[in-house]
Structures are given as C-alpha cells and as structure tokens.
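J.: OK, Swiss-Prot features for this one:
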type	residues	note
DOMAIN	12-69	domain 'bHLH'
MUTAGEN	K14 to R	No loss of repressor activity, somite segmentation disrupted at later stages
MUTAGEN	K17 to R	Loss of repressor activity
MUTAGEN	K22 to R	Loss of repressor activity
MUTAGEN	R25 to W	Loss of repressor activity
MUTAGEN	I58 to V	No loss of repressor activity
DOMAIN	92-122	domain 'Orange'
MUTAGEN	K129 to R	No loss of repressor activity
MUTAGEN	D186 to Y	Partial loss of repressor activity
MUTAGEN	K211 to R	No loss of repressor activity
Amino acid sequence: MVTRERAENRDGPKMLKPLVEKRRRDRINRSLEELRLLLLERTRDQNLRNPKLEKAEILEFAVGYLRERSRVEPPGVPRSPGQDAEALASCYLSGFRECLLRLAAFAHDASPAARSQLFSALHGYRRPKPPRPEAVDPGLPAPRPPLDPASPILGPALHQRPPVHQGPPSPRLAWSPSHCSSRAGDSGAPAPLTGLLPPPPPPYRQDGAPKAPSLPPPAFWRPWP
C-alpha cells in the first residue's frame, strides 16, 4: 500500500505539468490574437488580416507600432483635449470599419436589396457627428430671451399706465411729525389733530356686543315757551 501511494505521488506532478503548460500556451495564443486585432485596427496593415500569422511577426509589428507612437508623441508631453477627441474618433472609425468588414463576410447569403439597405444605413454612422450643445444645469432656470419694446406684447404695456387713485389720503400717511411741525410753524400754534387720526373704536360690552353711543333726545317744536 505504501509503495502504491508513493508511486501515485510521483506520477501526480508529471500529470499536472502538461496541463499547466497547455494553459500557459493557450494564454499566450489568446493574448497574441488580441494583439493582432488591435494592431490591425490601428495600423490597417493587410498582413495582420491573416489569422495564422507567425507569433514573432505579431510581436515585431507591436514593437514597430510602439516605437512609431513614441516618436510622434514623446513621453511626458501632455495631450490637449482636441488630440484626445481626434484619437477617440479615429479609434471609433477603425473599430466600426473592422465590424463592417466582419459583417460583410456573413452578408453574402442575404438578398442584394437587403444587403444594400443594411450597409447604406450602417455607413451613415461613419459620418462626422455635429458638436453637442453645451450642457445646461437642470437646477438653473432657463435663460429668457430679451424683450423688444416694439413687440406687440410689451409695447402697449409700456405706454399704458395704471390709473392713479385720487381719493383722500390715508390717515396714517397724512399725519407725520414733520407735517405737524410745518403747520404749527406757519400758524404759530399747534395744529389740531382732528381728522388726522382715526376715530376711537366704540365701547364694547362684556358679552362682546358693541354698545351704542348715547344720543341727545330729539327736539320737538312747541308753540309755547
């Protein structure tokens, strides 16, 4: 039993080593395939269309592409927003073009009319898009256009004035210390305040009903004294 267990333990690493090696090769192949597609989108080199391209050639293309990019754009130099926008637009067009090429390989079975309609609609997305308007903060009120005085809405409102009330002045507004002092200075005596202050309120009973003020008895005409 002990000899059998030792034999299985010795065969374990031998069985795992080929599996690990296979996984490592699969990872390398996947990364190289992705690198080939990325270089094809950026460089548009027809040699990169071959899916069976040698691994060494893919790596040489990658080194040449990085060397060219570092020569055009030195490291450490900040990029402007315009350059970033151009790079994004170029990336978008390259990827879209690659998708169209892949779609064309599957569109041969469709009818010519359907294929033409599909590609004409897809090619519309390759046109440059107009710049977007500036974003407006939804929390801020929308700007109002300036009003023209000659407009039919604003013109009559400017020329028409509200009617001025010609009634007697309010007692509170008519009486003021300066007004009383000016009147007293003109006549030499203090001006009476009759008519300038509001009349006192009528007396109220305890039950809440107002008490009528006492009036003198009515005068009757008599022929005798």
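Backbone N, Cα and C define each Cβ position, glycine as well.
Every residue here is the original one, so none of the noted swaps is modelled.
Any idea what these are sitting next to in the structure?
T.: Look at the domain 'bHLH' (12-69): DSSP puts its residues at 51 helix, 0 strand, 7 coil.
Around K17 (mutagenesis position), no same-chain residue six or more apart in sequence has its CB under 8 Å from its CB.
Counting every protein chain shown, 10 other Cβ atoms lie within 10 Å of the Cβ of K22 (mutagenesis position).
Neighbour count (other Cβ atoms within 10 Å of the Cβ, all protein chains): 10 for R25 (mutagenesis position).
Within 10 Å of the Cβ of I58 (mutagenesis position) there are 18 other Cβ atoms, across all protein chains.
When pLDDT is averaged over the domain 'Orange' (92-122), the result is 77.
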J.: Which whole-number value in Å describes the distance between the Cα atoms of K22 (mutagenesis position) and I58 (mutagenesis position)?
T.: 21
J.: What residues in the same chain, six or more past the boundaries of the domain 'Orange' (92-122), come closer than 8 Å to it by Cβ-Cβ distance?
T.: 37, 40-42, 44
J.: Between the Cα atoms of R25 (mutagenesis position) and I58 (mutagenesis position), find the distance and write it as a whole number of Å.
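T.: Between the Cα atoms of R25 (mutagenesis position) and I58 (mutagenesis position), the distance comes to 16 Å.
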